[in-house]
Amino acid sequence: MAGSNLLIHLDTIDQNDLIYVERDMNFAQKVGLCFLLYGDDHSDATYILQKLLAMTRSDFPQSDLLIKFAKSRPETWRRHLVEALCIIGARKVLRRLGFCWQELRMHYLPHIAGITLHVHPLLKSLYRMCEELSLVQSGRLLLDVREKVESQQAGDPLRFYDPAYLEIFLLDWLTRRSIKLGDINAAGSDVQLLVGHLKSNGLQAQANLLKDTIISNAPEPDAAGTAAMAVKQEIESDNQQSYCSTQIDALKLTRENAGIALIINQQKFHRNVSRDNMKFLSPDPLRRRDGTDVDKERLIEVFSSMGYNVEAYDNVDHMGIIERIRSACDRSLVRDSLVVFILSHGFEEAVYASNSIAMKITDIEDLLCSYDTLYYKPKLLIIQACQEKLVHKKKPNELFRIDVTTVSPDQHIDMLRAMSTVNGYAALRHTQTGSWFIGSLCDAIDRRSASEHIADILTIVTNEVSKKRGSNDESMVPNVKSTFRQHVYFPPRL
């Protein structure tokens with residue numbers, strides 16, 4: 001189908017065909033298509049936003065969105081529709097309409113962002129951004145931008161919370177004029193909130209996508225320079241206002257979305273396990289850990305004061321530990337961080353559950369890193385447990401292994417593990433006043449969290465603990481390892 005024939009074939013599409021076009025698309029495709037078709041006009045965007053929200057509340061959403069669009073733009077709807085279908089990659093629909101995908105691809109260039117024939121170029125780039133962001137990244141963007149929009153404007157907030165449909169939130173911000181497309185050449189556009197968030201969260205490619213779209217569509221050289229300067233000013237302004245950015249290499253967690261602080265507090269131990277699990281048991285009964293409740297209460301006090309949702313559990317068996325960690329990870333999509341404390345007995349690279357089953361610490365770390373909900377978010381695993389080297393007869397026959405895998409080194413980014421002691425040694429705990437490590441950690445957060453980032457706080461803890469001496473000259477040195485990419489600050493305390 002040559003270019004001229006393609007245009008002739010466009011005119012053969014009938015409005016009655018649109019009923020079947022909608023039936024062939026899933027809801028996600030409808031959202032993307034309607035965003036591209038309706039988003040460039042304020043009243044149209046307002047209309048389609050309400051229609052899409054109504055569809056999200058229906059189990060069997062039926063609609064005539066495309067027929068409405070065709071009637072509103074009788075002269076141009078076919079060209080807009082086919083280009084938008086190309087952009088969202090709706091090949092099945094286009095084949096049913098009689099088009100050849102390769103010819104459409106050469107004509108409309110859907111794979112090249114910022115270049116369009118009929119659809120607004122910024123809408124195409126915004127759609128591309130939505131497709132490129134992970135679910136977690138979309139969740140962080142909507143949380144950040146929605147907070148800023150609501151702080152600047154009156155009116156009812158959008159009562160929709162699914163980041164899988166980020167285009168719905170973009171339509172809301174367009175109708176509120178918090179972001180602006182400008183004219184067909186993107187003159188008068190304003191994507192300050194989006195570009196600033198993308199840059200401050202390491203999403204430079206997506207930030208450049210929006211900036212380049214504005215610059216490349218400016219009709220005159222002077223206009224291009226003006227657009228570039230406007231984008232630069234928007235980025236600088238947004239970085240100054242960003243709730244999570246204190247400097248280029250710093251992340252400041254917020255009280256409102258600090259996250260979950262999960263405490264597994266093991267005081268009493270038993271050996272009532274199935275025959276299959278006996279190989280994971282400690283060779284000898286484990287002693288009661290007096291003083292651990294002091295640590296638990298102190299952690300609850302300190303982390304609650306920073307806005308964390310503290311969840312503390314006593315005497316949890318191995319499967320209970322896994323279930324509680326998984327639950328916390330599942331609920332961390334729109335939270336800034338996750339902190340997990342395990343207070344127990346242990347030995348080198350292992351920690352005990354309350355049923356005396358030994359668990360591999362690196363498996364627990366991998367479990368935290370395996371969740372998309374925590375991708376590029378601070379994850380803290382803090383363990384108070386001995387890490388002594390044991391002779392073979394003092395070890396379990398096997399360590400219980402968690403069924404978890406990570407497939408990329410990137411999943412381990414922003415992970416911090418803080419151990420009460422270096423490998424090979426005991427972790428000291430007073431039966432009345434609690435452990436040296438947890439006590440020093442809470443003291444350091446009390447004194448320094450307003451001015452020091454987490455890594456520096458733990459350096460202070462290591463220094464203070466290493467100076468302590470027990471009644472028999474015992475000593476201890478904590479061990480911290482981290483893949484944080486920037487300085488991370490705890491939320492402000494009350």
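Residue 1 is the first one shown; counting continues down the chain.
Every residue, even glycine, has its Cβ placed from backbone N, Cα and C.
What you see is the original sequence, not a version with the noted changes.
DSSP assigns His345 (active site) to coil in the three-state reduction, placing it in neither a helix nor a strand. With a cut-off of 8 Å between CB atoms and residues at least 6 apart in sequence, the same chain places Gln266, Phe269, Ser282, Leu286, Arg287, Arg289, Val351, Tyr352, Ala385, Cys386 near His345 (active site), listed in sequence order. Residues or ranges marked as active site in Swiss-Prot (evidence: similarity to another entry): His345 (among others).
Per Swiss-Prot, active site is recorded for Cys386 (among others). Secondary structure at Cys386 (active site), as computed by DSSP, is coil. Cβ contacts within 10 Å of Cys386 (active site), excluding its own Cβ and spanning all protein chains shown: 22.
Quoting Swiss-Prot on the mutagenesis of Trp436 to Arg: In L23; blocks expression of DptA following bacterial infection. Within the same chain, the residues at least 6 positions away from Trp436 (mutagenesis position) whose Cβ sits under 8 Å from its Cβ are Ser420, Ala427, Leu428, Arg429, His430, Val465, Lys468, Met476, listed in sequence order.
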Coarse DSSP state, helix versus strand versus coil, of Trp436 (mutagenesis position): helix
